[in-house]
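J.: Before I ask anything, here is the structure I am working with.
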Amino acid sequence: MSFRPGSRGGSRGGSRGGFGGRGGSRGGARGGSRGGFGGRGGSRGGARGGSRGGFGGRGGSRGGARGGSRGGRGGAAGGARGGAKVVIEPHRHAGVYIARGKEDLLVTKNMAPGESVYGEKRISVEEPSKEDGVPPTKVEYRVWNPFRSKLAAGIMGGLDELFIAPGKKVLYLGAASGTSVSHVSDVVGPEGVVYAVEFSHRPGRELISMAKKRPNIIPIIEDARHPQKYRMLIGMVDCVFADVAQPDQARIIALNSHMFLKDQGGVVISIKANCIDSTVDAETVFAREVQKLREERIKPLEQLTLEPYERDHCIVVGRYMRSGLKK
């Protein structure tokens, strides 16, 4: 990376020269040395990069490591908590909310207040009580990032029917470490249940530790291809959500639906085209998968690509017709 002491030295040196007394003097020589925030962030990025890069080899390493990492940390905490007044509005899907503030965010009511599952932002809002003389209660919401969750991406894209609502029983196939599962747990609430099936043991361990704090999640570390292995743990469910990314995912979903899903129950499937067939275009893959679902008595209701959030992904929502599809 080319470094021009003049450019950085002048700008940072001049700006921060007033306090600390180092900016002006060392500006030209060390590249705006102790600028940044708190006297370190910018410093070692520009400073040592230019002056000490030649001998000792410290320039590049410290520039990338300290300058970059500390900059990122500032961004993470910002957003809704930055002193802005946040108003929570209910989304048209029950159990999902929108936080209106500096930016509009998709949020769910935290089932385990004070606990963050994957480092997501939390927003505390005072809700006035319905009785006179009772102080307002604090309610915590968790930001649901559509870039981290296919289900959130589908909701942002405008899914009409979700089948996941307060009090519902949901079978979640391909739960991984529980990023989306935790939000589904928030949506169904204490009256609902999420049966989270994951085959890999490493994410499975994280899923189990998360489920310890959320009594409505039942983690099942088992292969979703063999639903008979966990049939004694699950009753009939209202909805099957699948994010398994396997070539035979239509068959996996069908097996679980036939065994656990109520008649007229909902099926929500995230399809990743590359995982099923990377030799044809995504639209062809989606069409083939929808046809396979029809053959398994799942009536497709809508299909939605997750374009701004995920590439070559789509969500298909269907209804399970136990008696068969009418021709």
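In case you wondered, yes, glycine gets a Cβ from its N, Cα and C as well.
If you look for the noted substitutions, you won't find them, since the model keeps the original residues.
Reproduced below are the annotations present in Swiss-Prot:
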MUTAGEN   Val87 to Asp  In nop1.3; thermosensitive allele showing a decrease in histone-glutamine N-methyltransferase activity upon shift to restrictive temperature; when associated with G-103; V-175 and S-219
MUTAGEN   Glu103 to Gly  In nop1.3; thermosensitive allele showing a decrease in histone-glutamine N-methyltransferase activity upon shift to restrictive temperature; when associated with D-87; V-175 and S-219
MUTAGEN   Ala175 to Val  In nop1.3; thermosensitive allele showing a decrease in histone-glutamine N-methyltransferase activity upon shift to restrictive temperature; when associated with D-87; G-103 and S-219
MUTAGEN   Pro219 to Ser  In nop1.3; thermosensitive allele showing a decrease in histone-glutamine N-methyltransferase activity upon shift to restrictive temperature; when associated with D-87; G-103 and V-175
J.: List, in sequence order, the same-chain residues at least six positions removed whose CB sits under 8 Å from that of Ala175 (mutagenesis position)?
T.: Val181, Ala196, Val197, Glu198, Pro203, Leu207, Pro219
J.: Given a separation of at least six residues and a C-beta threshold under 8 Å, show me what packs close to Val87 (mutagenesis position) in the same chain.
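T.: The answer is Ala99, Arg100, Gly101.
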